[in-house]
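S.K.: The annotation Zn(2+) binding site is assigned in Swiss-Prot to His21, Asp45, Asp73, Glu88. Looking at Swiss-Prot, the entry for natural variant Asp58 to Gly says: In Pla l 1.0102 and 1.0103. Where Swiss-Prot documents Ser82 to Gly as a natural variant, the accompanying text is: In Pla l 1.0103.
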Amino acid sequence: TQTSHPAKFHVEGEVYCNVCHSRNLINELSERMAGAQVQLDCKDDSKKVIYSIGGETDQDGVYRLPVVGYHEDCEIKLVKSSRPDCSEIPKLAKGTIQTSKVDLSKNTTITEKTRHVKPLSFRAKTDAPGC
């Protein structure tokens with residue numbers, strides 16, 4: 001008989017410092033951020049967080065979070081910047097913070113054990129030269 005083991009994944013993404021305060025988008029001037037803290041939260045149908053894990057970016061601004069089990073409604077959010085000059089978490093139109101959704105559900109066509117998410121960025125307090 002086959003034993004049932006929980007699914008094991010890694011969620012991987014990048015964190016940048018967006019040195020152009022006036023732009024919300026990552027661009028050619030954006031800098032990868034080492035030591036930034038991120039958090040993965042997965043919620044149930046009532047929007048209650050049922051799975052959560054935090055992590056930190058490496059020297060290349062990349063984080064890799066281990067995940068056990070299938071989860072619905074998951075997203076990565078920025079928690080803390082490693083740079084005092086670039087610590088603002090951008091807000092979206094409705095005042096919510098920027099997040100990256102990730103599919104960790106059982107009902108997906110994604111078969112890779114590493115799930116890649118879109119990059120996130122902190123915003124600098126002022127524009128750098130060239131913005």
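Every residue gets a Cβ built from N, Cα and C, even glycine.
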S.K.: Hey, what's the Cβ neighbour count for Asp45 (Zn(2+) binding site) at 10 Å?
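M.R.: For Asp45 (Zn(2+) binding site), the count of other Cβ atoms within 10 Å is 7.
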S.K.: Should Asp45 (Zn(2+) binding site) be counted as helix, strand, or coil on the basis of DSSP?
M.R.: coil
S.K.: If we check Cα distances from Asp58 (variant position), which of the recorded positions His21, Asp45, Asp73, Ser82, Glu88 wins as closest?
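M.R.: For Asp58 (variant position), the closest Cα among His21, Asp45, Asp73, Ser82, Glu88 is found at Ser82.
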S.K.: Find, for the listed recorded positions Asp58, Asp73, Glu88, the residue with the lowest Cβ contact count at a 10 Å cut-off, counting only other Cβ atoms.
M.R.: Asp58
S.K.: Between the Cα atoms of His21 (Zn(2+) binding site) and Ser82 (variant position), find the distance and write it as a whole number of Å.
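M.R.: For His21 (Zn(2+) binding site) versus Ser82 (variant position), the Cα atoms are 17 Å apart.
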S.K.: Can you tell me the three-state DSSP label for Asp58 (variant position)?
M.R.: coil
S.K.: May I ask for the distance between Ser82 (variant position) and Glu88 (Zn(2+) binding site), taken between their Cα atoms and rounded to an integer number of Å?
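M.R.: Approximately 11 Å lies between the Cα of Ser82 (variant position) and that of Glu88 (Zn(2+) binding site).
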